[in-house]
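Inspection log for the structure reproduced underneath, given as structure tokens.
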Amino acid sequence: MRAKIPSEEVAVKLNEWYKLIRAFEADQAEALKQEIEYDLEDMEENQDLLLYFSLMEFRHRIMLDKLMPVKDSDTKPPFSDMLNEIESNQQKLTGLLEYYFYYFRGMYEFKQKNFILAIDHYKHAEEKLEYVEDEIEKAEFLFKVAEVYYHIKQTYFSMNYASQALDIYTKYELYGRRRVQCEFIIAGNLTDVYHHEKALTHLCSALEHARQLEEAYMIAAAYYNVGHCKYSLGDYKEAEGYFKTAAAIFEEHNFQQAVQAVFSLTHIYCKEGKYDKAVEAYDRGIKSAAEWEDDMYLTKFRLIHELYLGSGDLNVLTECFDLLESRQLLADAEDLLHDTAERFNQLEHYESAAFFYRRLMNIKKKLAEQRFQ
């Protein structure tokens, strides 16, 4: 029989495990997790530490899903079961553990594209940020908040949080990946307020740094973001090249982000009038979105297919926009409503164009209201 292991020793390992998770060191994190699970069998009783382990296990799963996404039904245990177990002990969480609960729950809701819910949890976590002493941990939180605000176009909130995070990451050489991701967010926000050239400067820097990291995911993401900026500048030919490169890398490594890249490629082919290529990309993208069970992109693919490759049925388009709005994906709806209205205007279907312009104004109003919540 093994001697009881002091909980302090296990706590040290839990902290090391979390550092590996934050750094996306999946293999090392998995090995240490197994070691900790073995230690827990003979650890002296400490309920707080067991709760800490449950929270870190949940965060570990989020990390793995980011690096190697799999369908939730294929995982053991499912996210929902892990959440239920943690929430059943929520009343026991105080201080730092309560911070982790809200922070990780926010990350989960962000993963599910429930952006408003994610922000709500992050706000609760921010109230507990005083319990966080580690500077990198604060930077991680700031980065995550910047990320979700970017997705709902709360530009200045996002820029503020991203800049604070970047200031911290710049002090630490090991956090090159996060520096690149902060550059992505800052550039995306600059694009949203039409400072495209400034955004491109950040993105070219991010692409160079991503190549130095030699990480396929980051390189593909950098190509995608440069493509998005070129698209915003109206340089469709160059954007097409960047999207093709991003899609190829994402697909080669079986990253879920391939769905997004192929959607952007399909969209740009449609706008360029390259309909044969658009059909090929659409078939590729809709298959990928179905395999990943990505309802948002299934809806977006259906929408642009109907708009550019189908008959432009108003009922189908309206149903697609209703679905996007019901998921609070207002920024996505805004961009596609603009294209839909412009498309009908070009086709001289002025009544339909006016209908979608009015809906676009409605979405802009909702986004503006969110900025003051």
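Quick reminder: no glycine exception, Cβ is built from N, Cα and C everywhere.
For all the noted positions, this structure keeps the original residue and models no substitution.
Note that the structure is a prediction, hence the values are computed from the model and not measured.
Per Swiss-Prot, mutagenesis Glu87 to Ala is noted as: Displays a severe phosphatase defect. Annotation of the mutagenesis experiment Arg105 to Ala in Swiss-Prot: Shows wild-type phosphatase activity but is insensitive to PhrC inhibition. Here Swiss-Prot describes Glu147 to Ala as a published mutagenesis experiment; the accompanying note says: Insensitive to PhrC inhibition. Under its mutagenesis annotations, Swiss-Prot gives Tyr150 to Phe the following note: Insensitive to PhrC inhibition. One mutagenesis experiment catalogued in Swiss-Prot, Tyr161 to Phe, is accompanied by this note: Shows wild-type phosphatase activity and sensitivity to PhrC inhibition. Record note (Swiss-Prot), mutagenesis Asp192 to Ala: Insensitive to PhrC inhibition. The unchanged residue is displayed.
When each of the mutagenesis positions Glu147, Asp192 is scored by how many other Cβ atoms sit within 10 Å of its Cβ, Asp192 comes out lowest. The two recorded residues, Asp192 (mutagenesis position) and Tyr150 (mutagenesis position), show a Cα separation of 9 Å. Just so you know, the Cβ of Tyr150 (mutagenesis position) picks up 23 other Cβ atoms within 10 Å once every protein chain is counted. DSSP classifies Asp192 (mutagenesis position) as helix under the three-state reduction.
Tyr161 (mutagenesis position) and Tyr150 (mutagenesis position) are 10 Å apart (CA-CA, integer value). For Tyr161 (mutagenesis position), the same-chain residues that are 6 or more apart in sequence and have a Cβ closer than 8 Å to its Cβ are Leu142, Phe143, Val145, Ala146, Tyr149.
Taking all protein chains in view, 23 other C-beta atoms sit within 10 angstroms of the C-beta of Arg105 (mutagenesis position).
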